[in-house]
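Engineer: I'd like to ask some things about the structure below.
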Amino acid sequence: MERTLDRVGVFAATHAAVAACDPLQARALVLQLPGLNRNKDVPGIVGLLREFLPVRGLPCGWGFVEAAAAMRDIGFFLGSLKRHGHEPAEVVPGLEPVLLDLARATNLPPRETLLHVTVWNPTAADAQRSYTGLPDEAHLLESVRISMAALEAAIALTVELFDVSLRSPEFAQRCDELEAYLQKMVESIVYAYRFISPQVFYDELRPFYEPIRVGGQSYLGPGAVEMPLFVLEHVLWGSQSDDQTYREFKETYLPYVLPAYRAVYARFSGEPALIDRALDEARAVGTRDEHVRAGLTALERVFKVLLRFRAPHLKLAERAYEVGQSGPEIGSGGYAPSMLGELLTLTYAARSRVRAALDES
């Protein structure tokens, strides 16, 4: 457990560093944004953004942390302007070059992403940036914070686990650790069920997550689908999937995750996934081997916890879009909730492969 906490703590510390940074001294200004959004005051939104927009270029001493924090504070204005029917780059003089500079400095898209609005966003009431100021929005941000660092730790562990022999007792031990990390995903979806109204999400929050255009390209708005769970599953079971829709889904969100996870994705693309390697070893050795059975049993538990997240996530998304009387039928990520159903089906299929191997003995 101590190792688990240490691993998660490393990722949480990185989040905290960005969240604590206010390189544009914009905190007090950004906190005025929800009121302007309630009043649909587009000139006020533009004027407020121009008060701190670094139109003369980024300071030479800035690193990743400063650039990410600056994009966070500017980013809330981007979604706000688009919510009121305006392309931000068209109505804010000097905005587009700043966004492109920040994108280069962070190797991320030239707009706010899920990372910017959640784990890189302060949690204190007098500092947390927001589009609306609604309690449901605060709960939405918290639902992501609950699990993001644990998910990042889980990705690192999954990559390490790929090189651990199924015959080693360490394989089952690492799977148990992975299961514990992924349990935080289940906790996050339970939290969302309890505290976020589907009606409020659809009517009040969803309109702020529309795509915008920067530099001649369209960039998706922040959404929970940008969580790098798809990178973990790529390594775990999906790297050789021949499902075209699934591949397109993954590739849609690659630009929105950290460069390190794009590298992990590329490393495993077209190569055997962890499940493939483990099942090949089980076939070669036989599943009557004590450590092989223990490893496969622990691996199946990993899939069980993934399914305990995937199934309610699908139901939650369906609830949110069922309440909408008009408006978009797809999420901010560009996919309908039915895509979550396809992911659930694929996850069940992967789990079935492990169960079949256990049943052979």
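Just so it is clear, glycine is given a Cβ too, placed from its N, Cα and C backbone atoms.
Sequence unchanged from the original; the noted substitutions are absent.
Model, not experiment: these values are computed from the prediction.
Summarising the annotation, Swiss-Prot assigns substrate binding site to Pro222, Gly223, Ala224, Val225, Tyr321, Ser332. Sequence annotations record features per position, and here Swiss-Prot assigns heme binding site to His313. Looking at Swiss-Prot, you'll find the mutagenesis His313 to Ala noted as follows: Loss of synthase activity. Experimental mutagenesis at this site is recorded by Swiss-Prot as Tyr321 to Phe, annotated: Loss of synthase activity. According to Swiss-Prot, the mutagenesis experiment Ser332 to Ala carries the following note: Loss of synthase activity.
Mind running through what each feature is packed against?
Structural biologist: Neighbour count (other Cβ atoms within 10 Å of the Cβ, all protein chains): 21 for Ala224 (substrate binding site).
Classification of His313 (mutagenesis position) by DSSP places it within a helix.
Listed in sequence order, Ile189, Leu340 are the same-chain residues six or more apart from His313 (mutagenesis position) with CB atoms under 8 A from its CB.
DSSP assigns Tyr321 (mutagenesis position) to a helix.
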Engineer: Given the binding-site residues Pro222, Gly223, and counting only Cβ atoms in the protein chains shown, which has the most within 10 Å of its Cβ?
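Structural biologist: Buried the deepest by this measure is Pro222.
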Engineer: Sorry to bug you, but what's the C-alpha spacing from Tyr321 (mutagenesis position) to Val225 (substrate binding site), rounded to the closest Å?
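Structural biologist: Pair distance, Cα basis, whole Å: 15 Å.
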